[in-house]
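Straight from Swiss-Prot, the features:
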BINDING   18-24, 35-36, 40-41, G67, 122-123, 125-126, 152-154  GTP binding site
BINDING   T23, T41, D64  Mg(2+) binding site
MUTAGEN   Q68 to L  Probable constitutively active mutant unable to hydrolyze GTP; accumulates at the base of the primary cilium and alters the basolateral recycling pathway in epithelial cells. No effect on endoplasmic reticulum recruitment to the Legionella-containing vacuole. Increased WDR44-positive tubulation
MUTAGEN   T73 to E  Phosphomimetic mutant. Loss of GDI1 and GDI2 binding. Increases localization to the Golgi complex
MUTAGEN   T73 to D  Phosphomimetic mutant. Reduces interaction with GDI1
MUTAGEN   T73 to A  Loss of phosphorylation. No effect on GDI1 and GDI2 binding. Increases localization to the cytosol. Does not translocate to LRRK2-positive lysosomes and does not promote lysosomal content release
Amino acid sequence: MAKKTYDLLFKLLLIGDSGVGKTCVLFRFSDDAFNTTFISTIGIDFKIKTVELQGKKIKLQIWDTAGQERFHTITTSYYRGAMGIMLVYDITNGKSFENISKWLRNIDEHANEDVERMLLGNKCDMDDKRVVPKGKGEQIAREHGIRFFETSAKANINIEKAFLTLAEDILRKTPVKEPNSENVDISSGGGVTGWKSKCC
C-alpha cells in the first residue's frame, strides 16, 4: 500500500455563474498560472494541491463546477461531500452577483449542514468596469455569516489567502484523530472523502 503523503483531505467546491472566473481562480491557486482563453467547464473538473497548516499536511481536492443551468443536476451531486464551498461572482457582472442568492439556496438544499462557505468577488483588477460595489459583497457575506474576499486570478490578488483561510476554517472544526487510529483508509476509493462518515 502506498504511503499516505498527507494528514487530512478536504474537498472544496467552486460554484457560481458561468464566466465569473472559477477555473481561472482554481488554476491560479493550483498552478500559479493564468490563461485568458479558458473555455467553459463542461460538467465538473478538479485539481489537487497539498498545503501545510498548523503542522499538518492537508490535501485540498478542489472541484470546479459548470455554471450553466443544463449541468445543474450533475454539479449538485458534488455538494454533498464538500467541506468548503466558494461562491464566486464577477464584480463587472451584476447578474452574477444577483444569482449568489440562488447559489446559496443550492448549498442549503444539497450540501452538508456544517459546510464552510466563502464569498469571492472576482476580477477586482477590473475596477474601471466594476458594477458591484465591494460593500454589497460585504453585506451579503455579513447577512449569511460567511467570509468575503475580492479576488483577481489575473493579478493574483487574495487567491491563496482565500483558499488557505477556507482550509483553516475547516481545520478548526475538524476533530483531531489519534495518529494510530486504524479506522481511516483514504488510499482506497479514488480520493473521495469516504473517511468523513457524517452523512448517510
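Cβ coordinates come from backbone N, Cα and C, glycine included.
Around D64 (Mg(2+) binding site), taking its Cβ as the centre, 23 other Cβ atoms fall within 10 Å, counting all chains. Long-range neighbours of G21 (GTP binding site) (same chain, six or more residues apart, CB within less than 8 Å of its CB): V88, D90, N122, K123, A153. The CA atom of K154 (GTP binding site) is located 17 Å away from the CA atom of D64 (Mg(2+) binding site). Highest Cβ count within 10 Å among the binding-site residues C24, M126: C24. The sparsest Cβ neighbourhood within 10 Å, among the listed binding-site residues (S18, T23, N122), is found at S18. On a Cα basis, M126 (GTP binding site) lies 17 Å away from T23 (Mg(2+) binding site). Across the structure, M126 (GTP binding site) and D64 (Mg(2+) binding site) are spaced 23 Å apart at their Cα atoms.
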